[in-house]
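If you check Swiss-Prot, you get these features:
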type	residues	note
ACT_SITE	Cys236	active site, nucleophile
BINDING	Arg96, Ile97, Asp118, Arg164, Asn400	NAD(+) binding site
BINDING	Ser235, Cys236, Thr237, Thr266, Thr295, Gly296, Arg318	D-glyceraldehyde 3-phosphate binding site
MUTAGEN	Cys236 to Gly	Loss of activity
MUTAGEN	His263 to Ala	Loss of activity
MUTAGEN	Lys311 to Ala	No effect on the activity
MUTAGEN	Arg318 to Glu	Loss of activity
Amino acid sequence: MAFSSLLRSAASYTVAAPRPDFFSSPASDHSKVLSSLGFSRNLKPSRFSSGISSSLQNGNARSVQPIKATATEVPSAVRRSSSSGKTKVGINGFGRIGRLVLRIATSRDDIEVVAVNDPFIDAKYMAYMLKYDSTHGNFKGSINVIDDSTLEINGKKVNVVSKRDPSEIPWADLGADYVVESSGVFTTLSKAASHLKGGAKKVIISAPSADAPMFVVGVNEHTYQPNMDIVSNASCTTNCLAPLAKVVHEEFGILEGLMTTVHATTATQKTVDGPSMKDWRGGRGASQNIIPSSTGAAKAVGKVLPELNGKLTGMAFRVPTSNVSVVDLTCRLEKGASYEDVKAAIKHASEGPLKGILGYTDEDVVSNDFVGDSRSSIFDANAGIGLSKSFVKLVSWYDNEWGYSNRVLDLIEHMALVAASH
């Protein structure tokens, strides 16, 4: 069972175990959650509503059990707090992320995908691509092609549209209030705004954007404002790095850092050597090479954590694996700490304030062990090292497809709940 991101996004705050009366009023409860704006350097909450803070006074913050922040679990005492029904979503672009967003949405009780637009894929091929997936396995539900413009997924109809120009997609007529822009094409405010012409209320870009407000669930989604009609869910790598950097910076301070992501192959790469005028190395065969590449993921952390702006940068290695990537963050700390101290802080956050967003493992894992992991970032305690009290290398895994797609839906529902409280 899934639950609203008002609850899921509480991963960015240390919140006491939910009481039945805490969620009695959507508007007032939402303002309570928004009133807590992060942690102090020791990972304790910096601001809380009086009701929550009083529950913390009787014990150390490390013993507090927070609201879970996964897309698949819900505390029994928590009720859905949106205004009415499910949040209706449309998807533009039925690639890797578009398909997984639809897959995951079918297992949630807070979101319903009502339409998919892709000018290059007809309804029959959409059904085939949704049913079979070489990485994540076969779709467990039912898929039927009703006609050229309708799919039936788990007994619910999904409209199929084939428009090249997003301004021509009748989102309002299709019942979609929120649109996932996952084509990889319309990633700026001006381009993504075309969806608003068709009646969409909000657009979520499933990629970094040059000018749209950027959010990472568990890090800065609490800064979202209801007048923001177009937002970016950042990149999968930023979603992995930002929660890790948040914890380390708030506990020890990050003076500067370099990030490397060892990234699985993506659809933009070539199966064999081919032309790539902007990135010559990027045109080399994906299955034959480890390919150095640029990435703005580390710099983008400065957009979601302004206190780290200008302190992080990084690069990528594209490697011949189909899924799951790993971030290597090497950084200088402001406050002296052993590697064991850093591990302890991350473990605490993974079990408390960032549970379901940031994970922790001390087992001897490899990349394939994280296929289908819904968390944004899973810290590998055995893979990192410390050189001194102020210089550490931190390693964190992420399913760059599945985890990211979960966060897209989490961000949508958070936006819907903000709208419901205003």
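Just so you know, glycine gets a Cβ as well, placed from its N, Cα and C.
Note that the coordinates shown come from a computational prediction; the quantities given were computed from them, not determined experimentally.
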Asn400 (NAD(+) binding site): tally of other CB atoms within 10 A of its CB: 24
Rounded to the nearest Å - Cα separation of Asp118 (NAD(+) binding site) and Arg318 (mutagenesis position): 27
Other residues, Cβ within 8 Å of Ser235, Cys236, Thr237, Thr266, Thr295, Gly296, Arg318 Cβ centroid (D-glyceraldehyde 3-phosphate site): Thr261, His263, Ala297, Ala316, Ser325, Asn400
Three-state secondary structure, which DSSP defines for Cys236 (mutagenesis position): helix
Thr266, Gly296, Lys311 screened against Arg164 (NAD(+) binding site), Cα within 10 Å - retained recorded positions: none
Distance from Asn400 (NAD(+) binding site) back to His263 (mutagenesis position), taken between C-alpha atoms, in Å: 8
Cβ neighbours within the same chain of Arg318 (mutagenesis position) - under 8 Å, at least six residues apart: His263, Ala264, Thr265, Thr266, Gln269, Gly282, Ala286, Asn289, Ile290, Ile291, Pro292, Ser293
Rounded inter-Cα distance in Å - Asn400 (NAD(+) binding site), Cys236 (mutagenesis position): 5
Three-state secondary structure, which DSSP defines for Arg96 (NAD(+) binding site): helix
Protein Cβ atoms within 10 Å of Lys311 (mutagenesis position), excluding its own: 20
Maximum Cα-Cα separation (Å), residues Ser235, Cys236, Thr237, Thr266, Thr295, Gly296, Arg318 listed as binding D-glyceraldehyde 3-phosphate: 16
Number of other Cβ atoms within 10 Å of the Cβ of Cys236 (mutagenesis position) across all protein chains: 29
